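What follows is one structure encoded as structure tokens, with my remarks underneath.
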Amino acid sequence: MINPVTNTQGVSPINTKYAEHVVKNIYPKIKHDYFNESPNIYDKKYISGITRGVAELKQEEFVNEKARRFSYMKTMYSVCPEAFEPISRNEASTPEGSWLTVISGKRPMGQFSVDSLYNPDLHALCELPDICCKIFPKENNDFLYIVVVYRNDSPLGEQRANRFIELYNIKRDIMQELNYELPELKAVKSEMIIAREMGEIFSYMPGEIDSYMKYINNKLSKIE
């Protein structure tokens, strides 16, 4: 089961050159062994050092870039509306689109991935008011972290974030139960079970959810 770390409120920025401190600021329960490892290829875009524990932040690539991204996010930020309208799946088809639709008040929750915990967008997001993140490593992947971003000023925010994690775990369990099946068949069968509700908690348009379910059903019929 996934045990994500939750930021229940906006994280206060810290003035430091040490890479370890900024990660612990948004991910306080991360395992200490993480900092004994050498930075991976994606970390090296933002930090320099023999290990993550002694690494320092790169001024331009992390410090300045995070400041630029935070400034941009503040201009796009909006207070939570009284009600949310469905959005097109295309609006949230990129990492930026996913979090932008949340901070601009279009939907209460979104999800994206980062290839490094030093990603400037992730740190900038965590400092916005009423924007929270649940972070956990993607299984069977040495680099990716899944970020569930949600509005803390809407009751739907954390409710849907928690449900996303439940559905994510359900899909993983189904794929493990189908370990005798071909990988593509496992992926499609598990997707069929969670796809409709997943689309609903992401606030996608009903017609687009229906179209996606039809696509999944057609794909399954071709595989079986």
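Numbers here mean position along the shown chain, with the first residue as 1.
Cβ atoms here come from the backbone N, Cα and C positions, even for glycine.
Sequence unchanged from the original; the noted substitutions are absent.
Summarising the annotation, Swiss-Prot assigns S-adenosyl-L-methionine binding site to Ala92, Ser98, Arg107, Gln111, Tyr204, Glu208 and lists similarity to another entry as the type of evidence. Recorded in Swiss-Prot as a mutagenesis result, Arg107 to Ala carries the remark: Abolished cysteine methyltransferase activity. Experimental mutagenesis is annotated in Swiss-Prot for Glu191 to Ala, with the remark: Abolished cysteine methyltransferase activity. Listed in Swiss-Prot is the mutagenesis experiment Tyr212 to Ala or Asp, annotated as follows: Abolished cysteine methyltransferase activity.
Sequence features annotated in Swiss-Prot and their locations in the structure.
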{"residue": "Ala92", "record": "S-adenosyl-L-methionine binding site", "contacts (Cβ under 8 Å, 6+ apart)": "Ser98, Thr101, Arg107, Gly110, Phe202, Tyr204"}
{"residue": "Gln111", "record": "S-adenosyl-L-methionine binding site", "contacts (Cβ under 8 Å, 6+ apart)": "Ser98, Ile146, Val147, Val148, Val149, Phe164, Phe202"}
{"residue": "Glu191", "record": "mutagenesis position", "contacts (Cβ under 8 Å, 6+ apart)": "Lys171, Ile216"}
{"residue": "Glu208", "record": "S-adenosyl-L-methionine binding site", "contacts (Cβ under 8 Å, 6+ apart)": "Ser88, Arg89, Gly199"}
{"residue": "Tyr212", "record": "mutagenesis position", "contacts (Cβ under 8 Å, 6+ apart)": "Arg89, Ala195, Gly199"}
Candidate with the highest Cβ count within 10 Å, taken from the recorded positions Ser98, Arg107, Tyr204: Arg107
Among Ala92, Ser98, Arg107, Gln111, Tyr204, Glu208, the record's S-adenosyl-L-methionine binders - longest CA distance, Å: 18
Helix, strand or coil at Arg107 (mutagenesis position) [DSSP, three-state]: coil
Glu191 (mutagenesis position) - helix vs strand vs coil (DSSP): helix
